[in-house]
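To keep things clear, I will list the structure first and then write my remarks on it.
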Amino acid sequence: MRYLCKSILLAVHTILLVGSVCCSTDVHNTDDKYALIHVSAHDEQSLHLIKQLQLNDFKYDLDFWKSPSSISDKADIMVKRGKSERMLRQILSFANVTVSMSVPDVEKLIMRNEGTTSKSHLGFGSLSKWLHDDPILDSEPDLDLTKVGALKKAKYPFGDYASYADMVKYMRTIEFYYPRIAKIVRIGATHEGKPIEGLKIGARSSHKKRAVWVDGNIHAREWASSHTALYFINQLVSEYGKDAQITNYVDTLDFYIVPCLNPDGYEYTRTSPIPTVRLWRKNRSPELCRPSLWGGEKCCRGVDLNRNFRFHWAERGSSYEPCSNIYHGEEVFSEPETRAVRNFLATPEMKDRVDAFVTLHSYAQLWIYPYSHEEQNYPEDIGELRKTARKAINRLSRVYGTNYRMGTGADTLSPAAGGSDDWAKSALNVKYVYLIELRPQMELSNGFILHKKELIPTAVETFEGFREVVDAVLTLNNSTSSIGLSSGSNTSRKTISDLQMRKQQYRMRLLASQAAGSTTRSTTTLKTSTTSVSTTSEATSPSKTSRHFDRFTADLNSSTRARPTPPMAPPIMSPSTEFSTTTTEEEDVTGVIRSSSIASRATTYGFFTATKPSAFLDPECRDMRYSCGFWLKNNKQVCEEQQSFMRAQCAYTCKFCTSFIKRH
């Protein structure tokens, strides 16, 4: 098997790399297109091949968004369109690996989900208003900004992607106006001299309190993680003195929340929607060069920070090659960002105080506990970790119905050594350690490009799950824990209307019922993105960085202190429809989307049907898209050809509803 895999890898290497340019260069051809494909193995041999491809991703210009954990489990791979994609498909097909298109043009997905009219929030601005997909047909929006606690002075654009300077300004403003419970902590600086800052939230006490650590954005491209961490900050501060349980949290514990551990990488991903920039994973450490197989040298920069901690470092799930996305660094704690975490948690202020360590990532909807360096390897207190994790995902699901799975990273994804969560458990002996992979679930195609409409719902539900971890810490220390969702939490299920819950449950029931019976067609297929469910269960600044920090501070001070709260946003459930075909390689996926794109928020939406059907008021018989009538008009057979998709999205128009049949 090894010989065959090596032969296949050599063939891929020869085909894909002749004449290619090193993946590390920061000069990109804006005409290049990248696709996201799903691949799944059918035996151990093909699974081994996929994993070997990931370890050698830099050789083949591949970007693994998600690794396969087992046979039939899908991997998500971003690959350059054209020759690279065709040849990779041929090789994988020969190795008995199923390949299917997920996103034909990743850059268009980026612009559709993350484009904004505010250049201060997102570097590449709004270039694709017409690319927006149709919203779900709802009489009222699912997104409720009232779930974001109001702070009189400190404002942050929740529901949008903002700059690192905006994050720091927001935290500093909170410290200024809420000094009794909030204090800025600077744990270190990056390669480029940016400060790594977080917020300590806790009421003053005469004794040393137990602590909870939360971090986000250790991987540059995982934007939703920092937004969620900032929401944690907002809720703990805004609800202090209002919500009895949160007041108890802040009085009893100290929370240390660092929203962005990788500011250099995060800011780099904001500079362009080009996939190789937006999907950058590592930090921005200086270039390292290695001899090239084709002569000369390959020079690449960046280290995967979540492979750089001292826990079975460099053993599995990482690479010695600087050009790899999972490069673990020259040595353990080689990076200023990881040293900053280590050194701060070893200070007298923090040593032996931390009872919970939560690190936020995306994506897959997973609640992960140690250990992740190898399969079926667990800490001694695994029972308590599982019990709390189960409570957390159950509580999370009661908010919007989003289902998470739980397990170790090795058991649910694939083995990966050198992670911060495993290090916190083994080296710091933290009791409750969790890595949370946020929305979307693994089966959906948006991946890291989470639509802005889903940011607040993601944060709201994750905070509810996080509260179970805090309750466990309080119980561990014999303190009064939260009395739960049913007893008055401000973000409890009670804040969600019955209509909203019915809509969420209806969507999930339809999608879940169709998932098991879906089949692959050789004709054009529709692939849909929804929010729904899983089917299962030393911190020193390097020399010559002062000028970078001065420039960063100048940028910070030049912007206004507070940003107004954004207006009511559209519905959170925003499926993205992608068209793909096995016969036409360069098909323009925007053909139908352009015809049915939505207008601006201030515009009244129209229907392709003559009137708004009264049956839409019946949650058992309704269309979920504006475009159902348009699709049927342009293809009379679409209901039969795309039955699974159309049954879920256009039940009324296609006359799939039992209530429709009874009336007619």
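Count begins at 1; order follows the chain as displayed.
Here the Cβ of each residue, glycine as well, is placed from N, Cα and C on the backbone.
Marked as Zn(2+) binding site by Swiss-Prot on the basis of sequence analysis: His219, Glu222, His361. There are 25 other Cβ atoms within 10 Å of the Cβ belonging to Glu222 (Zn(2+) binding site). Taken residue by residue with DSSP, Glu222 (Zn(2+) binding site) is part of neither helix nor strand, so it is coil.
The feature substrate binding site is assigned by Swiss-Prot to His219, Ala220, Arg221, Glu222, Arg281, Asn306, Arg307, Ser362, Tyr363.
Residues belonging to the domain 'Peptidase M14' (160-473) score a mean pLDDT of 95 in the model. Sequence annotations record features per position, and here Swiss-Prot assigns domain 'Peptidase M14' to 160-473.
Per Swiss-Prot, the feature domain 'ShKT' maps to 621-657; the stated evidence is sequence analysis.
Summarising the environment of Ile110 (mutagenesis position), the number of other Cβ atoms within 10 Å of its Cβ, over all protein chains shown, is 24. In the three-state DSSP scheme, Ile110 (mutagenesis position) falls into the helix class. Ile110 to Phe appears in Swiss-Prot as a published mutagenesis result, with the remark: In jg43; Abnormal localization of the collagen proteins rol-6 and col-19.
Looking at Swiss-Prot, you'll find the mutagenesis Gly407 to Glu noted as follows: In jg34; Shorter and stouter body. Abnormal localization of the collagen proteins rol-6 and col-19. In mutants lacking rol-6, suppresses body rolling and restores normal orientation of alea. In the three-state DSSP scheme, Gly407 (mutagenesis position) is classed as strand.
Ranked by Cα separation from Arg307 (substrate binding site), the recorded positions Ile110, His219, Glu222, His361, Gly407 are led by His219.
Residues in the domain 'ShKT' (621-657) partition by DSSP class (helix H, G, I; strand E, B; coil) as 18 helix, 3 strand, 16 coil. Ranked by CA distance from Arg281 (substrate binding site), the recorded positions His219, Glu222, Gly407 have His219 at the top as the closest. For Tyr363 (substrate binding site), the nearest of the recorded positions by C-alpha distance turns out to be Glu222; the candidates were Ile110, His219, Glu222, Gly407. Cβ neighbour count for His361 (Zn(2+) binding site) (all protein chains, 10 Å cutoff from its Cβ): 24.
The separation of Ile110 (mutagenesis position) from Arg221 (substrate binding site), Cα to Cα, is 12 Å. Gly407 (mutagenesis position) is 21 Å away from His219 (Zn(2+) binding site) when you measure Cα to Cα. Just so you know, of the recorded positions His219, Arg221, Arg281, Arg307, Gly407, the Cβ with the fewest other Cβ atoms around it within 10 Å is the one at Gly407.
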